[in-house]
Each structure stands twice: as C-alpha cells, then as structure tokens.
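Sequence annotations record features per position, and here Swiss-Prot assigns GTP binding site to Gly267, His268, Val269, Asp270, Ala271, Gly272, Lys273, Ser274, Asn406, Lys407, Met408, Asp409, Gly449, Tyr450 based on similarity to another entry. The domain 'tr-type G' feature in Swiss-Prot is assigned to 258-484. Among the mutagenesis results in Swiss-Prot, His348 to Glu has the note: Abolished GTPase activity. The residue drawn here is the original one.
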Amino acid sequence: MSDSNQGNNQQNYQQYSQNGNQQQGNNRYQGYQAYNAQAQPAGGYYQNYQGYSGYQQGGYQQYNPDAGYQQQYNPQGGYQQYNPQGGYQQQFNPQGGRGNYKNFNYNNNLQGYQAGFQPQSQGMSLNDFQKQQKQAAPKPKKTLKLVSSSGIKLANATKKVGTKPAESDKKEEEKSAETKEPTKEPTKVEEPVKKEEKPVQTEEKTEEKSELPKVEDLKISESTHNTNNANVTSADALIKEQEEEVDDEVVNDMFGGKDHVSLIFMGHVDAGKSTMGGNLLYLTGSVDKRTIEKYEREAKDAGRQGWYLSWVMDTNKEERNDGKTIEVGKAYFETEKRRYTILDAPGHKMYVSEMIGGASQADVGVLVISARKGEYETGFERGGQTREHALLAKTQGVNKMVVVVNKMDDPTVNWSKERYDQCVSNVSNFLRAIGYNIKTDVVFMPVSGYSGANLKDHVDPKECPWYTGPTLLEYLDTMNHVDRHINAPFMLPIAAKMKDLGTIVEGKIESGHIKKGQSTLLMPNKTAVEIQNIYNETENEVDMAMCGEQVKLRIKGVEEEDISPGFVLTSPKNPIKSVTKFVAQIAIVELKSIIAAGFSCVMHVHTAIEEVHIVKLLHKLEKGTNRKSKKPPAFAKKGMKVIAVLETEAPVCVETYQDYPQLGRFTLRDQGTTIAIGKIVKIAE
C-alpha cells in the first residue's frame, strides 16, 4: 500500500475519531486515537471498525456504556480485548479474518468490504448515518416479571407471532453492540443503552431475590384458583378425570349412603369425655354388654369402679391407673344414618399438643363441660382447658360445636336449670368472642355421660322437665352434611406412623380419594410411594377411601424412619407446597410479653409441629375494620392482629387459607400456652 493511501486512511480514521469525541464528550471512544498506524499494512482494519457495529462472525459480544467493550473480541478479525480505561491492551491479530456481514462479504486481511459495501464513515452525511443506525437498532427486550408462585407471566409485553425464542435471543445479543454509535446525541444514546443493560444483569437480580435481603421486596404470591390459567386448566383437567372415576353412586354403594363424620371430645380434665365416649359405643352396639361387664369387674378390683366406661376408650394401662387420657384415643361407631369416628382428646394441660393433632382431623367438636360444683369453675377459669380447647378447635377448623353440659345428675346439680343456664351463658360469651356463630354453629344440651341420659334416649321428664331439645345422637344424625371435596387433588396429612409388615401411615383424607395401587407423592421429601393396602376405621381392608375418612395406608417406596407426623401424602400432579417462609395474619390471644422480629415459638399446622420465628412485622390491623397500617409496627402484644413474615427451621407442607383452609391455619404456642392463632395468606417464592 502506498504512503499516500496510508495517509488518507490515517486522516479518515482521525477525523472519525474526532467526530466521535465531539459527540460523546471524548469519553467512550478515546481508545481509538491510540490506534497504531504502523500496523495498517498487515490488514486494512480502519474501514472495518469505522461502523462500530461488529461482525456476526467476530463482533463485540457486550458493550459497557461506561467505558468501551468489556468482553473479548473474536481473534479471527480484530482486537482481542479492549481496556475500559481507554485503548486496546493487545495488538490486532495479523491473520485477519474473512466472513460475511449482513450479506456483504469481507476480507479484512487484504481488502475492505466487497460487493459494493461502502464504509459507514465515508460517502454519507451525519444525518444519514444516524437514520441508518436508528433503523438497525434492536427494539428493547421484553422482561419477565414473576407475578405468581405457580407460574410466569409476561408483564407489559406481548409475544411476537412466529418468532423462535432461541433465535430471537441470539439476534438480540448480536445486535446489542450495533446501537452504540458515537455520533448520536447523549440524550438519544443513554435511554436505549439502559434498556439494553437489563437483560445483561438478570443473573445478578436473580441472586438478590434468592437471598431475600429485604422482606418488603419479597416476591410473594397469594394463591387463588384464578392465579395462573395454565394451572387452572391442569387442575380442571385432573378434576374432570377423577370425576369420571368417582361419583355419588360409587360412594352410596360402598357405604350405603352414609357419610362419615369425625368427632373430637374435648374439655377440661375429669369433665367426663372418655366415659361419655365409652357409653356412646355401648349404646350404639359397637361394644357389647359382655365387654362392658368385664371392664366393670376389672375396674372394681382396681378400686376404680366408676371408671369402667372410660376404659373402653382408655386402653393404656397408665391411663387406666391414673384416670387420665394421655394420647388421642380413637373409636368407631355407626348409626342408621351416619358413620362416626370418636377422637378422645386428653384434657390435661401437659398434653395439649396431642389435642391439637386430634382437632386437626375432626369435623365436629363435642365440648364436654362438667356442671358439678367446683369442677365447672376450675375448667372454665383462666388456666383451665375448657377455654383453650375451644379456641384450638376453632383454629384447627372445627366450625361446628356441640356443648354438652355433663354430670347433670350429680347431687350438687340434680338437673338444675339455673346451673345449666349459668354454664351456657358463660360459655356462649366466650365462643362468640373467638368466632363461633351461636345461632348456627353451636348447640347446647344437658346430659349424663355415666347414666347415658340424653345421649341416645331422652332424659326422664320427671327429672328434667325444662329440656325438650334433641339428644346428642339425634342432633348428630340430623345436622347439615359436612362439605367434602371427593374429586379434588388427593391430600392426607400423616398423623401417625408404624411398622407392621411394611410401612403404615395413619391420618384423615382432607381432599380427594385414594385407590389401592395408586401412586402418590410424599412431601416434603418428594418421594414417590405406592399405596399397597387401605384399611378403614374398623381395620378392614378396602379398595378405595374418600375425603373425610380416617384410614391407615400401607405404602411402598419409603422406610418408616424417614417419615414424620406432619408429612403429607399428596397427588403427584398437584402436590402440596413445601416452604420455609410465608406471610400470615396473626391474632395474639394470650401473651405476657410482646412479639417482635426474632421472636421464636412452636407452630402447630394440621398434624405438623415445627419451630418458627418472626422475620418481620409488616402491618397492624385495626380493630373492627382490619385496615392495614401504613407503617410496620415495632412490636405486637395481646389483643393485636398483625400481618407478619414467618420462617420455619425446616420445610413444612402448607397451603394458603383461601385455597385449603385445613392446611392454611395454624396455632402458635410458647411455654405450654397458646399465644396466637393465624392463617397463611401468602407463600414466599
């Protein structure tokens, strides 16, 4: 190449650099002024870089608006790395490069662009050059914004028809360098540069979300049935599939048209819960007279002759000796209209955790109150279990309550209407305060659990002429049916486990149904298991079990030691969520101190027990209106309602209260006292 050509090229290059420096404030492209003119004869690179657009086969991969190109340039056709402070660190590759740029062939080792291509800095005006670059500039990429834990939606964007995502993303990256022309005005360059930077920093933003440094920035999703169209469609398809398999006729054929109801007997210690349960089993024929006579003789020999009916429920030797129920007893009886499972909860304060586990499996609560003088006051006063059991039952979803005023035949009471009204009045006020509708959800009746008066047969009018209402069994048989979700996704919180010729788990089916041989998923371990055998309330093997049933399942695919109460058997297509962080509405019912960020306690949710701590208080709810405060409260005390972020030590299986009430409500306890109740409103991603 002649000296004159070299001089012309050098002049053009310096002129182009000067134009870029004037337009961009002499900051971004100052490195080009340091270009070594002595290296020109080896490759003719001046023309190739004047467009600042890069090649498809060797262009710039990423542009930094602060100071030049950061990443490596393809060594087949130019500089290997550009120094952000100004200038290239290494000389160009003398091998040059050949390729094709926008259908124009080039050979940058021997010649400029072929096929009549004219460098962009020669033969055109500044205005023409700007127009060309505007047309070539790519449109801003659409960004994805997570708006639901169950799916991803495009926010403020529409998808182009017929565009392949992989090719589109590749072209967007290749064109990212083309939009950085040095001759544009600063106001026109900065805005598109910022938009182009967003996709580059996506990885950094994702890391910030996973660390969740700020609770107020939590990406949380409130699960609703309409949150994600795809999930709704799949759920509808599953429900439709299961509806074809199970209908009302199948249920009627299996159980003779009788639905199943789980009852929990609760109340203060020595209120007569186990005795009443044992008498119900005897009166309905579930326990024969010979067995009762046997228990009566054994109780008399042990000096406990008045406890023989309770021995039907209390099978443990320690329970019989002390006259106190320790664990939740289970029994089954049947009437002409319904099938029942009795859950006999322990009344002692030491065993409240067992009572909570029993209440989580119940449909209807039977609150047993002793009318005997002194016993009623002890049970209902602060510290007694009557109030706490009623509160826990409401928290666990027991919305129907039968309050039986027991021991009405005691000599201190003698079926007194005045004593009965006193008990009813005090309990009514408390039940109303914790959320029960006294007119529709609660019924009161006087009974004698020991003599059986008003359990199955009406009390003698001579003894109690003032009560004309139904007996306990009459009311249970005629009350409204409990809503069942037979064709919903299968879910069974595990209440107990054992090893008997394999792994056996026990619990109440909260939704859906299960068949022998069906595959399920054990959460939170995400272990696939197979149902080998199904046993109903009477220990008989069946082929199918429905929502509301108390069952035992022999499962294959997991060992007994790998299961804990609180695990959930769930549908593989719609598994329950397993989380450690969620947002909940909490009502503080009993607390001597205060709750603030960092406060730890024990959470009971369905059959699970897990340690939990308060991450942050978000809002305080006004009394009456539940209006959220704008500023987060510094602490919470007794009587307050707050919205807070909670975090568990280990993953726990939960759902939002709106989707699955039974799996979205919980109780907080500390130092043997129930301090708060709550419901899950959002689940953190």
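The backbone N, Cα and C atoms fix where each Cβ goes, and this holds for glycine too.
Here the original residues stay in place, and none of the substitutions has been built in.
Keep in mind the model is a prediction, meaning the values are calculated, not measured.
Cα to Cα, Gly267 (GTP binding site) and His348 (mutagenesis position) are separated by 9 Å. Binding of GTP is attributed in the record to Gly267, His268, Val269, Asp270, Ala271, Gly272, Lys273, Ser274, Asn406, Lys407, Met408, Asp409, Gly449, Tyr450, and the widest Cα separation among these residues amounts to 19 Å.
When secondary structure is read from DSSP and collapsed to three states, Lys273 (GTP binding site) falls in the helix class. Checking each of the binding-site residues (Val269, Lys273, Asn406) against His348 (mutagenesis position), the C-alpha distance stays within 10 Å for Val269. DSSP classifies Asn406 (GTP binding site) as strand under the three-state reduction. When pLDDT values are averaged over the domain 'tr-type G' (258-484), the model yields 83.
In this structure, the recorded positions under consideration are Lys273, His348, and the one with the smallest number of other Cβ atoms within 10 Å of its Cβ is His348.
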